[in-house]
Amino acid sequence: MQAPRELAVGIDLGTTYSCVGVFQQGRVEILANDQGNRTTPSYVAFTDTERLVGDAAKSQAALNPHNTVFDAKRLIGRKFADTTVQSDMKHWPFRVVSEGGKPKVRVCYRGEDKTFYPEEISSMVLSKMKETAEAYLGQPVKHAVITVPAYFNDSQRQATKDAGAIAGLNVLRIINEPTAAAIAYGLDRRGAGERNVLIFDLGGGTFDVSVLSIDAGVFEVKATAGDTHLGGEDFDNRLVNHFMEEFRRKHGKDLSGNKRALRRLRTACERAKRTLSSSTQATLEIDSLFEGVDFYTSITRARFEELCSDLFRSTLEPVEKALRDAKLDKAQIHDVVLVGGSTRIPKVQKLLQDFFNGKELNKSINPDEAVAYGAAVQAAVLMGDKCEKVQDLLLLDVAPLSLGLETAGGVMTTLIQRNATIPTKQTQTFTTYSDNQPGVFIQVYEGERAMTKDNNLLGRFELSGIPPAPRGVPQIEVTFDIDANGILSVTATDRSTGKANKITITNDKGRLSKEEVERMVHEAEQYKAEDEAQRDRVAAKNSLEAHVFHVKGSLQEESLRDKIPEEDRRKMQDKCREVLAWLEHNQLAEKEEYEHQKRELEQICRPIFSRLYGGPGVPGGSSCGTQARQGDPSTGPIIEEVD
């Protein structure tokens, strides 16, 4: 029997929700997780006993706010001192600490203090998506295309790639979210001739605008713009602040210091925001929000729009910039395509429609799933899928920011202009600034400003051993090379000696080293093993409980009441009571202890039931063993809630 063909998946790793898709038999399928949901919250929670990822983590966030981590995408590839990180920390209930200038989240897991890099948290979400795909496909998944906001810089892309590696994935390609959405939009519109499309992607935490031309399977990005720190969560924050102020006004109490109350309020605000996309008013009802005070209030759509008006309006600036860079007039755009959950907000749609002079917006693709859909198609292309639908699909993306180096006087000398099609390679020759200079210090920047101090330093390296010569004589050739992932490497070569030095940009040592990634891969496997052990433990506990209640139930049955001798009945009842009392005090026992208790109970019950039935049977025609196995997750669902 031949092995199943290896499949690659497309993963939309979102700020608030993630989504996974696969392309097979000529079509994309978006895969539902173990809760039946096609999107999974990008949440990871740590408790005294286990680690939770996705829906399970988000649903217990109010009970465990300090150890429930979300928004890793707003930390990934950034420095701790970054102003956005500092302002976000005010809203997060979990702690963020600095380690070597990099942010790490600090949580309490199994009674110990632990710190995790954002890449590790994101890798846990990616592992969950990988497991979702494996459960659906029935085979291991090793390869993936992962999406990032178009405006993510080099270090954020590198860090996302590292997160994939920690999750045990071979990241085939990092692609831009709006480009992936454009594939989802354009795949079934092959015969329509060349069309200029503007993708407006407003998600939970990031905002991108991309202008593309789509023609016969060629998707060419003309320009991209955006804000890596604008999305639905910022609208939630405005609502939270509004209601916190209202609570203080009405009840004279400040709940800003209570993480649990804030989490409950935030959840209610998120729900109200969604309601306001379809209704003009939303009601919040939170029992005993803070110090026993119930909070019942409402908000109108108009008030919500006023609270967020500056944020909504700010989405138009990147639209104008992308059109300018693409050298297109708004009248030349054939389709304006909405992507991301926040584009459901009526005011956002109205502002955009008015900007395009009343043009009808295109809502034909699912805003929550389009990015994963496009990523799945690109994954199939990179795996060499022969389906005619994707065979001649070509993706031409761009570098979102200009790249260059610092020359004398702190001037930014650009080698790669923003919106240059990638992959790309540019070479320029530089020379020394002073006589007999033994080396050159090359500092690489990204950004659009004339002076490097106003741009973002990506990395620095030295080319030494230049033979003594007057200034201006040595020739140093510098090459900037961007690969298809949008990741940059820079080489400097001294022409006279042929000596070279190279750097793959690491955002001022912000990137994880190979050893660190390997260590995290090992730790991820360890956490997975711990999670499985916890699942087995819970299954053994449920199995024991089910068995006890089955025995107790059998003793109550009319048909058996008179057949069991009083002494045997008492023996079984006493044992059941003993096991239940033991369970009460041993909620966190090991799997083996539960199994031992179950065996002891079986040793008492089996001979009695055997005598009764003249064989190994128990009531209902099932043996003790099968009855007990009902708690086993492999034979059926457990419907018992486990705290």
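Glycine residues also receive a Cβ, built from the backbone N, Cα and C atoms like all the rest.
Bear in mind that the values here come from a model prediction, so they are computed numbers and not experimental data.
Database features (Swiss-Prot):
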BINDING   14-17, LYS73, 204-206, 270-277, 341-344  ATP binding site
MUTAGEN   LYS563 to Arg  Complete loss of in vitro methylation by METTL21A
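Structural mapping of features recorded in Swiss-Prot.
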| residue | record | contacts (Cβ under 8 Å, 6+ apart) |
| --- | --- | --- |
| GLY14 | ATP binding site | THR39, SER42, LYS73, GLY203, GLY204, GLY205, VAL371 |
| TYR17 | ATP binding site | THR39, THR40, PRO41, SER42, GLY204, GLY341, ASP368 |
| ARG271 | ATP binding site | ALA282 |
| ARG274 | ATP binding site | ARG344 |
| SER277 | ATP binding site | ARG344, ILE345, PRO346 |
| THR343 | ATP binding site | PHE200, ASP201, LEU202, GLN349, PRO367 |
| LYS563 | mutagenesis position | LEU612 |
CB contacts for GLY205 (ATP binding site) [other CB atoms within 10 A, all chains]: 24
DSSP three-state assignment (helix, strand or coil) for ARG271 (ATP binding site): helix
Structural state of THR343 (ATP binding site), classified by DSSP into three states: helix
DSSP state at TYR17 (ATP binding site), helix/strand/coil: strand
